[in-house]
Amino acid sequence: MGGAVVDEGPTGVKAPDGGWGWAVLFGCFVITGFSYAFPKAVSVFFKELIQEFGIGYSDTAWISSILLAMLYGTGPLCSVCVNRFGCRPVMLVGGLFASLGMVAASFCRSIIQVYLTTGVITGLGLALNFQPSLIMLNRYFSKRRPMANGLAAAGSPVFLCALSPLGQLLQDRYGWRGGFLILGGLLLNCCVCAALMRPLVVTAQPGSGPPRPSRRLLDLSVFRDRGFVLYAVAASVMVLGLFVPPVFVVSYAKDLGVPDTKAAFLLTILGFIDIFARPAAGFVAGLGKVRPYSVYLFSFSMFFNGLADLAGSTAGDYGGLVVFCIFFGISYGMVGALQFEVLMAIVGTHKFSSAIGLVLLMEAVAVLVGPPSGGKLLDATHVYMYVFILAGAEVLTSSLILLLGNFFCIRKKPKEPQPEVAAAEEEKLHKPPADSGVDLREVEHFLKAEPEKNGEVVHTPETSV
């Protein structure tokens, strides 16, 4: 579970670890930024939407919730589309959907229409871009894959820092309708990123074996892998509490009497630390002595994040919350950089498209349950400390599930023979005895000349399909 898989892609092409892969990395950086930052960035338009439609804040908050639910919950659908049509066509269609949803939303006359356009259509478009971009990134990088994943993950905080001020500027100058229209045009850049996702093509070589059978559209055999099951369970529990502190930290500061401007600056601190934490975590995970133990590093990052939540629950002033945001940003960045690297190390490239879709589907339920459950607890107790303790306990539990499960269930699997030994034994088994005196050409002629025997078809390399 903790070992790194040598990525030779579904076509058998060795990952180039550079070259055009840097263009793919840039595209993945942009797509990751749009996918994770966009649901948060649209929140700057909520006040105008409340005034326009005469609704409450909880009604507008459903826009971001639906966006995230589509991003996570459509994982299996994305997996099926990628396995059927390939990454680039799916991303091109997704880019059009993402743009179309925001453009259509600018003409909406009710909040329900905004849910359907911005939430469902744009959310589906972002999902059709996010998952294929990660698949392509992990096909292009093998040795440098941890670093590549870390750099791509940095797109989330970078775009969040850029899109939120941009959204505010657009709202002030053009209103929410004009802002949605311009953001819809901006999302067409997803199609540009899709064009960068050039598939790796293998050239047919003489003497090569028969073509590989087509893969399943959704490979459920990943559930037979104990490592994948442990990862999926741990990730789902982690997501229950992972996104709760960023949602409530600003309100927590205001409850302590901190001015609105200083309270909002806490998210800027968190995002700034996150920008540097993700590439740094990817670099560390790619070190030769660390990479085989990437699953333990991922467990540590979750444990660190849970401890930060528990420490943040004791903050009694603005300085304490600043310290919390610094340590939370470090641990949050580590989790973001390592989560898909560890999943790739568990299942390999050939099953990654199905595995990531299934994991995102399981996480979708947790995303919808986590922040609302924190809000319910806050409504019942009116104490932010309990919310942070709950979030920290959930993330700590997930780290222990992954750590103990990997140590006791995965490490004790029987060791497989070394590749060199296995190859030598295979050669010995297939090598004919020295004194057999059998002419191999006669045997080959016999197999070709007698395709049927006793009513049964003998499948030779020439007759097999």
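Cβ atoms here come from the backbone N, Cα and C positions, even for glycine.
Quick look at what Swiss-Prot annotates:
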type	residues	note
MUTAGEN	Arg198 to Gln	Does not affect lactate transmembrane transporter activity
MUTAGEN	Arg278 to Gln or Lys	Abolishes lactate transmembrane transporter activity. Does not affect cell membrane localization
MUTAGEN	Glu425 to Ala	Affects subcellular localization leading to apical localization. Affects subcellular localization leading to apical localization; when associated with A-426 and A-427
MUTAGEN	Glu426 to Ala	Leads to a nonpolar expression pattern. Affects subcellular localization leading to apical localization; when associated with A-425 and A-427
MUTAGEN	Glu427 to Ala	Affects subcellular localization leading to apical localization. Affects subcellular localization leading to apical localization; when associated with A-425 and A-426
MUTAGEN	Pro432 to Ala	Does not affect basolateral plasma membrane localization. Intracellular accumulation. Affects subcellular localization leading to apical localization; when associated with A-433
MUTAGEN	Pro433 to Ala	Does not affect basolateral plasma membrane localization. Intracellular accumulation. Affects subcellular localization leading to apical localization; when associated with A-432
| message | Using a 10 Å radius around its CB, how many other CB atoms surround Arg198 (mutagenesis position)? | response | 14
| field | For Arg198 (mutagenesis position), the three-state class that DSSP assigns | value | coil
| task | For Arg278 (mutagenesis position), list the number of other Cβ atoms lying within 10 Å of its Cβ atom. | result | 30
| field | Rounded Cα separation (Å) that holds between Arg278 (mutagenesis position) and Arg198 (mutagenesis position) | value | 25
